[in-house]
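Participant: Sharing a structure with you now.
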Amino acid sequence: MARMNRPAPVEVSYKHMRFLITHNPTNATLSTFIEDLKKYGATTVVRVCEVTYDKTPLEKDGITVVDWPFDDGAPPPGKVVEDWLSLVKAKFCEAPGSCVAVHCVAGLGRAPVLVALALIESGMKYEDAIQFIRQKRRGAINSKQLTYLEKYRPKQRLRFKDPHTHKTRCCVM
């Protein structure tokens with residue numbers, strides 16, 4: 001059987017946050033996908049495309065799969081952004097340095113946009129976030145998504161006040 005030429009998963013690390021951006025597996029390629037997740041230590045997978053595989057084998061391996069699909073080529077809806085940032089904050093405050101995998105169909109649009117939002121919310125400028133991701137994932141983020149990220153106004157949701165010093169710091173530092 002001919003194997004589709006898909007980009008390899010890429011790790012994006014920033015301030016004790018680790019993301020694995022990848023394409024979607026199929027039931028036929030699921031074992032390789034699970035091996036990749038284990039190699040990077042990812043215990044959570046965010047699936048932002050339509051279902052293309054059975055998540056039961058991942059769950060049996062202790063990997064949580066979260067489904068937040070949205071339209072290909074489009075920016076994420078507000079609810080997906082809120083849920084994503086809540087998950088990122090909880091995951092990296094609880095276990096700094098852990099890894100969250102996120103995938104769409106090709107790993108070039110929806111998944112990189114969510115990672116860019118996390119970088120922006122933790123203090124990175126949007127231009128730097130895009131460049132940072134594109135250095136690892138060539139062709140990531142289309143023009144409509146670029147415009148969305150340019151207009152996006154962070155609320156510093158991945159930062160918190162230290163009750164002892166009253167200074168704001170990133171929750172994942």
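Cβ coordinates come from backbone N, Cα and C, glycine included.
Residues as originally present; substitutions not included.
According to Swiss-Prot, the feature domain 'Tyrosine-protein phosphatase' maps to 8-161. According to Swiss-Prot, the experimentally introduced change C49 to A is described as follows: No effect on enzymatic activity. Experimental mutagenesis is annotated in Swiss-Prot for D71 to A, with the remark: No effect on enzymatic activity. D72 to A appears in Swiss-Prot as a mutagenesis experiment; the accompanying note says: Abolishes enzymatic activity. The annotation active site, proton donor is assigned in Swiss-Prot to D72 on the grounds of a curator's inference. What Swiss-Prot notes for the published mutagenesis of C104 to S is this: Reduces migration-promoting activity. Residues or ranges marked as active site, phosphocysteine intermediate by Swiss-Prot on the basis of sequence analysis: C104. Residues or ranges marked as substrate binding site by Swiss-Prot: R110. Annotation of the published mutagenesis A111 to S in Swiss-Prot: Enhances catalytic activity; the original residue is retained in the structure shown.
Each of the listed features needs to be described in terms of its position in the shown structure.
Facilitator: Across the domain 'Tyrosine-protein phosphatase' (8-161), the prediction's mean pLDDT works out to 86.
C49 (mutagenesis position) counts 21 other C-beta atoms within 10 Å of its own C-beta, drawing on all protein chains shown.
Reduced to three states, the DSSP call for D71 (mutagenesis position) is coil.
With a 10 A radius on its CB, D72 (mutagenesis position) counts 14 other CB atoms from all the protein chains.
Counting Cβ atoms from all protein chains shown, C104 (mutagenesis position) has 25 others lying within 10 Å of its own Cβ.
Reduced to three states, the DSSP call for C104 (mutagenesis position) is coil.
Its own atom aside, the Cβ of R110 (substrate binding site) has 29 Cβ atoms within 10 angstroms in the protein chains shown.
In this structure, A111 (mutagenesis position) is part of a helix by DSSP.
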Participant: Give me the count of other Cβ atoms within 10 A of the Cβ belonging to D71 (mutagenesis position).
Facilitator: 12
Participant: Provide the number of Cβ atoms within 10 Å of the Cβ of A111 (mutagenesis position), excluding the reference atom itself.
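Facilitator: A count of 30.
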Participant: Pop the Cα-Cα gap between C104 (mutagenesis position) and D71 (mutagenesis position) into the table, whole Å please.
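Facilitator: That separation, Cα to Cα, works out to 10 Å.
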